[in-house]
Amino acid sequence: MTGLLDGKRILVSGIITDSSIAFHIARVAQEQGAQLVLTGFDRLRLIQRITDRLPAKAPLLELDVQNEEHLASLAGRVTEAIGAGNKLDGVVHSIGFMPQTGMGINPFFDAPYADVSKGIHISAYSYASMAKALLPIMNPGGSIVGMDFDPSRAMPAYNWMTVAKSALESVNRFVAREAGKYGVRSNLVAAGPIRTLAMSAIVGGALGEEAGAQIQLLEEGWDQRAPIGWNMKDATPVAKTVCALLSDWLPATTGDIIYADGGAHTQLL
């Protein structure tokens, strides 16, 4: 039986731990036959140990999305990793960051612009940066997928990260216009809350007890609202949604947002 992604070469960014959504995307993609290239930032030795837990070995490249030299050399380094003459079929952007001043119990109005702009650069602008760097080495019919969290309402403790996700949604629509010139699609997956390392830290009080309590209420309310329920400890449904977008089965879908949240975004209570 062939896998959904057999023979496809896919770059996955954003693995930090084995609780990262990106880790589960990489795992499911490999289970479906994909050949991966991974990117990581900063703690590469630690990330390498984490990625060694995947079903198959994959090259790990350093990528700081704020570093213009890293971005300028990315296509060449990827080509070296996958072999001359080969191109990518998919790119996964699972990168997000906002300084603590822009999240948690810190008042929304008190976040310094320098911190907010850094968060928006990493969480939203970098989606366009990566697309620009990699589109020239992508095959027609390819797919770029970014990770979203529904920013249509003000979320407790998320503050400026919610604003960054709103920016990401707009960036995606423009990336879709540019990617279309290469015959490539661009979409986001809006996931429900997943207990990643960062989320667990917030619930544990890393951004203050009040913020932790608010996020815990958000998680509990999500499962109650979702018509089919929501398991915040299981990232596999989200990973499968991403892999569906990376496959050939949604060839006419681009510039869009696909929800993988148990349907909670459709329900008021």
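Backbone N, Cα and C define each Cβ position, glycine as well.
Here is what Swiss-Prot says about this protein:
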BINDING   Ser20, Ile21, Asp64, Val65, Ile95, Gly96, Lys165, Ile194  NAD(+) binding site
MUTAGEN   Asp148 to Gly  Confers pyridomycin resistance. Has no impact on the susceptibility to isoniazid and moxifloxacin. 14-fold decrease in NADH affinity, while no effect on catalytic activity
MUTAGEN   Tyr158 to Ser  No effect on catalytic activity
MUTAGEN   Tyr158 to Phe  24-fold decrease in catalytic activity while no effect on lipid substrate affinity
MUTAGEN   Tyr158 to Ala  1500-fold decrease in catalytic activity while no effect on lipid substrate affinity
BINDING   Tyr158  substrate binding site
MUTAGEN   Lys165 to Ala or Met  Loss of enzyme's ability to bind NADH
MUTAGEN   Lys165 to Gln or Arg  No effect on the enzyme's catalytic ability or on its ability to bind NADH
MUTAGEN   Thr266 to Ala  No effect on catalytic activity. Loss of phosphorylation. Does not alter growth of M.tuberculosis
Between Ile95 (NAD(+) binding site) and Thr266 (mutagenesis position): CA-CA distance (Å): 26
Cα-Cα distance linking Asp148 (mutagenesis position) and Ile21 (NAD(+) binding site), given in Å to the nearest integer: 11
Cβ packing number for Asp64 (NAD(+) binding site), 10 Å threshold: 15
Residue with minimal Cβ packing [other Cβ atoms within 10 Å] among the recorded positions Ile21, Ile95, Tyr158, Ile194, Thr266: Thr266
Proximal but sequence-remote residues of the same chain as Gly96 (NAD(+) binding site) (Cβ under 8 Å, at least 6 apart): Gly14, Ile122, Ser123, Met147, Met161, Ala164, Lys165
Surrounding CB atoms that lie within 10 Å of the CB of Asp148 (mutagenesis position), all protein chains: 22
Packing count at Val65 (NAD(+) binding site) (other Cβ atoms within 10 Å of its Cβ): 23
Inter-residue Cα distance where the pair is Asp148 (mutagenesis position) and Tyr158 (mutagenesis position), in Å: 13
Nearest of the binding-site residues (Ser20, Asp64, Val65, Ile95, Ile194) to Asp148 (mutagenesis position) - Cα to Cα: Ile95
